[in-house]
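Engineer: As annotated in Swiss-Prot:
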BINDING   Cys14, Cys17, Cys34, Cys37  Zn(2+) 1 binding site
BINDING   Cys29, His31, Cys53, Cys56  Zn(2+) 2 binding site
MUTAGEN   Ile95 to Ala  Disrupts membrane translocation upon peroxide and saponin treatment
BINDING   Cys97, Asp100, His114, His117  Zn(2+) 4 binding site
MUTAGEN   Cys144 to Ser  No decrease in level upon treatment with hydrogen peroxide
MUTAGEN   Arg169 to Ala  Reduced cell viability upon peroxide and saponin treatment. Reduced affinity for phospho-L-serine; fails to translocate to membrane and reduced cell viability upon peroxide and saponin treatment; when associated with A-180 and A-198
MUTAGEN   Arg169 to Glu  Reduced cell viability upon peroxide and saponin treatment
MUTAGEN   Leu176 to Ala  Monomeric; fails to translocate to membrane; reduced cell viability upon peroxide and saponin treatment; when associated with A-179, A-183, A-186 and A-190
MUTAGEN   Met179 to Glu  Disrupts membrane translocation. Reduced cell viability upon peroxide and saponin treatment
MUTAGEN   Met179 to Ala  Monomeric; fails to translocate to membrane; reduced cell viability upon peroxide and saponin treatment; when associated with A-176, A-183, A-186 and A-190
MUTAGEN   Arg180 to Glu  Reduced cell viability upon peroxide and saponin treatment
MUTAGEN   Arg180 to Ala  Reduced cell viability upon peroxide and saponin treatment. Reduced affinity for phospho-L-serine; fails to translocate to membrane and reduced cell viability upon peroxide and saponin treatment; when associated with A-169 and A-198
MUTAGEN   Leu190 to Ala  Monomeric; fails to translocate to membrane; reduced cell viability upon peroxide and saponin treatment; when associated with A-176, A-179, A-183 and A-186
MUTAGEN   Arg198 to Ala  Reduced cell viability upon peroxide and saponin treatment. Reduced affinity for phospho-L-serine; fails to translocate to membrane and reduced cell viability upon peroxide and saponin treatment; when associated with A-169 and A-180
DOMAIN    271-475  domain 'B30.2/SPRY'
MUTAGEN   Lys279 to Asp  Restores membrane translocation and cell viability upon peroxide and saponin treatment; when associated with K-433
MUTAGEN   Asp433 to Lys  Restores membrane translocation and cell viability upon peroxide and saponin treatment; when associated with D-279
Amino acid sequence: MSAAPGLLHQELSCPLCLQLFDAPVTAECGHSFCRACLGRVAGEPAADGTVLCPCCQAPTRPQALSTNLQLARLVEGLAQVPQGHCEEHLDPLSIYCEQDRALVCGVCASLGSHRGHRLLPAAEAHARLKTQLPQQKLQLQEACMRKEKSVAVLEHQLVEVEETVRQFRGAVGEQLGKMRVFLAALEGSLDREAERVRGEAGVALRRELGSLNSYLEQLRQMEKVLEEVADKPQTEFLMKYCLVTSRLQKILAESPPPARLDIQLPIISDDFKFQVWRKMFRALMPALEELTFDPSSAHPSLVVSSSGRRVECSEQKAPPAGEDPRQFDKAVAVVAHQQLSEGEHYWEVDVGDKPRWALGVIAAEAPRRGRLHAVPSQGLWLLGLREGKILEAHVEAKEPRALRSPERRPTRIGLYLSFGDGVLSFYDASDADALVPLFAFHERLPRPVYPFFDVCWHDKGKNAQPLLLVGPEGAEA
């Protein structure tokens with residue numbers, strides 16, 4: 001039996017334009033297309049020079065496309081069959097086979113391969129199938145909409161990737177640039193110090209060398225005198241011996257002490273590298289925020305200076321708190337005027353020898369009335385000192401987490417906040433040239449937040465020391 005009528009036409013049709021092949025080419029995966037159709041659909045080659053097969057998505061090289069002469073000859077032969085007639089029997093295609101979804105002639109339907117199939121007159125099949133087109137069109141439109149959304153999402157993600165990479169490269173370049181500037185300045189400073197030491201040591205050593213050479217010359221002269229005296233007659237020998245030996249003893253007594261030069265240069269060790277890292281850490285911090293305390297938020301017992309950069313707890317009886325929800329009525333605390341909501345920020349607070357305090361940030365929506373529960377879930381991220389020696393982080397727990405006691409109690413605290421990285425870090429900033437990490441919260445903070453300062457109760461004068469905000473010119477006295 002020959003192939004079913006219509007199936008040959010289907011097999012010789014391009015899967016892209018659904019028409020008979022025109023200049024058919026075959027890809028490496030085995031699928032065939034009109035050359036023009038493939039060029040239109042495949043688009044520009046990828047980085048490796050390949051295009052994707054529209055049927056199976058397999059990569060194929062455009063230069064490997066081969067003209068399919070056998071297909072071309074079959075198409076040419078099929079084109080000679082009158083349109084609407086069976087390729088095998090040349091009879092009109094008047095019957096529709098539902099089972100094979102193909103038009104067939106009467107001979108194929110009654111005697112050929114479609115005998116016994118579900119068959120309909122072509123006119124009836126046309127009317128029935130035409131009613132199904134709107135539903136199929138709707139399905140096609142819905143599929144297009146879904147794919148268009150997918151395309152939009154991918155295009156947006158592509159833009160996001162480009163922007164993320166651009167920002168990453170910018171941040172890397174900026175930070176590494178700062179590191180290079182810092183290290184170049186440090187290298188220059190150390191080189192100048194080494195040159196200074198070399199110069200001073202050279203002058204001192206040359207001075208010592210001149211003195212020693214002069215003394216050595218005296219010793220050699222005395223050696224010659226002794227040799228001359230040894231050859232003298234008895235009387236002259238005895239007369240000169242006492243003079244010569246007396247002079248020799250005087251010269252020996254004036255012997256210059258051995259040179260002792262103390263060269264003061266840093267020892268290049270792991271500790272040196274650690275010190276450089278700490279100094280570089282400070283150099284990479286953003287510029288100091290110029291914060292001021294917000295008096296309207298301060299507990300009634302707190303006194304804020306006219307400059308807004310000094311706050312202390314008064315030992316005088318405080319008036320009752322007002323009704324302003326922005327004011328702390330139980331916690332002896334205050335926030336900064338400035339709210340922070342994006343980017344990087346760094347500020348410093350002089351705590352001096354104050355034995356109790358807490359610093360950090362508070363969410364703008366966090367309550368300020370009543371007793372504060374100082375944990376992140378309540379909008380507070382704090383580091384504090386108690387009893388003058390115990391640093392503690394106010395983490396999500398019943399009690400604050402006590403940290404390892406530092407070698408020395410910090411007198412100045414540095415706080416670094418990065419919304420992009422989701423980090424709030426605390427540092428011992430007592431050394432003007434270096435920062436020592438103390439603790440860090442790693443989480444995405446709500447926006448905005450306010451710098452928070454818990455001055456704590458004065459404790460009958462034991463904790464009366466102020467908190468001072470540090471500006472570019474230093475802390476207020």
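Every residue gets a Cβ built from N, Cα and C, even glycine.
Modelled residues match the original; the substitutions are not represented.
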Engineer: Between the Cα atoms of Cys144 (mutagenesis position) and Leu176 (mutagenesis position), find the distance and write it as a whole number of Å.
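Structural biologist: With distance taken Cα to Cα, Leu176 (mutagenesis position) is 47 Å from Cys144 (mutagenesis position).
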Engineer: Measuring CB to CB from Cys17 (Zn(2+) 1 binding site), give everything in the same chain under 8 Å that is also at least six residues away in sequence.
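Structural biologist: Listed in sequence order, they are Cys34, Cys37.
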Engineer: In whole Å, note down how far the CA of Cys14 (Zn(2+) 1 binding site) lies from the CA of His31 (Zn(2+) 2 binding site).
Structural biologist: 10
Engineer: Please report the three-state DSSP label of Cys97 (Zn(2+) 4 binding site).
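Structural biologist: Where Cys97 (Zn(2+) 4 binding site) sits, the three-state DSSP reduction gives strand.
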Engineer: If you count other CB atoms within 10 A of each CB, which of Arg169, Arg180, Lys279 wins among these mutagenesis positions?
Structural biologist: Lys279
Engineer: Which of these recorded positions is closest to Leu190 (mutagenesis position) if you go by CA atoms: Cys56, His114, His117, Arg169?
Structural biologist: Arg169
Engineer: Using the CB centroid of Cys29, His31, Cys53, Cys56 as the Zn(2+) 2 site centre, which other residues of the same chain sit with their CB within 8 A?
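Structural biologist: Along the chain, the qualifying residues are Ala27, Glu28, Gly30, Pro54, Cys55, Gln57, Ala58, Thr60.
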Engineer: On the 0 to 100 scale, where does the mean pLDDT of the domain 'B30.2/SPRY' (271-475) fall?
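Structural biologist: Looking only at the domain 'B30.2/SPRY' (271-475), pLDDT averages out to 92.
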Engineer: Tally every other Cβ atom lying within 10 Å of the Cβ atom of Cys97 (Zn(2+) 4 binding site).
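Structural biologist: The Cβ of Cys97 (Zn(2+) 4 binding site) has 21 Cβ neighbours within 10 Å.
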Engineer: If you skip the near sequence neighbours and keep only those at least six away, which residues in the chain come within under 8 angstroms of Cys56 (Zn(2+) 2 binding site), Cβ to Cβ?
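Structural biologist: Cys56 (Zn(2+) 2 binding site) has long-range Cβ partners Cys29, His31.
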Engineer: Tell me, by DSSP, whether Arg180 (mutagenesis position) is helix, strand or coil?
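Structural biologist: Reduced to three states, the DSSP call for Arg180 (mutagenesis position) is helix.
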Engineer: Could you check which of the recorded positions Ile95, Asp100, His114, His117, Lys279 is the closest Cα neighbour of Leu176 (mutagenesis position)?
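Structural biologist: Among Ile95, Asp100, His114, His117, Lys279, Lys279.
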Engineer: Counting all other Cβ atoms within 10 Å across every protein chain shown, which of the recorded positions Cys29, Cys34, Cys53, Ile95, Leu190 scores highest?
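Structural biologist: Answer by Cβ density within 10 Å: Ile95.
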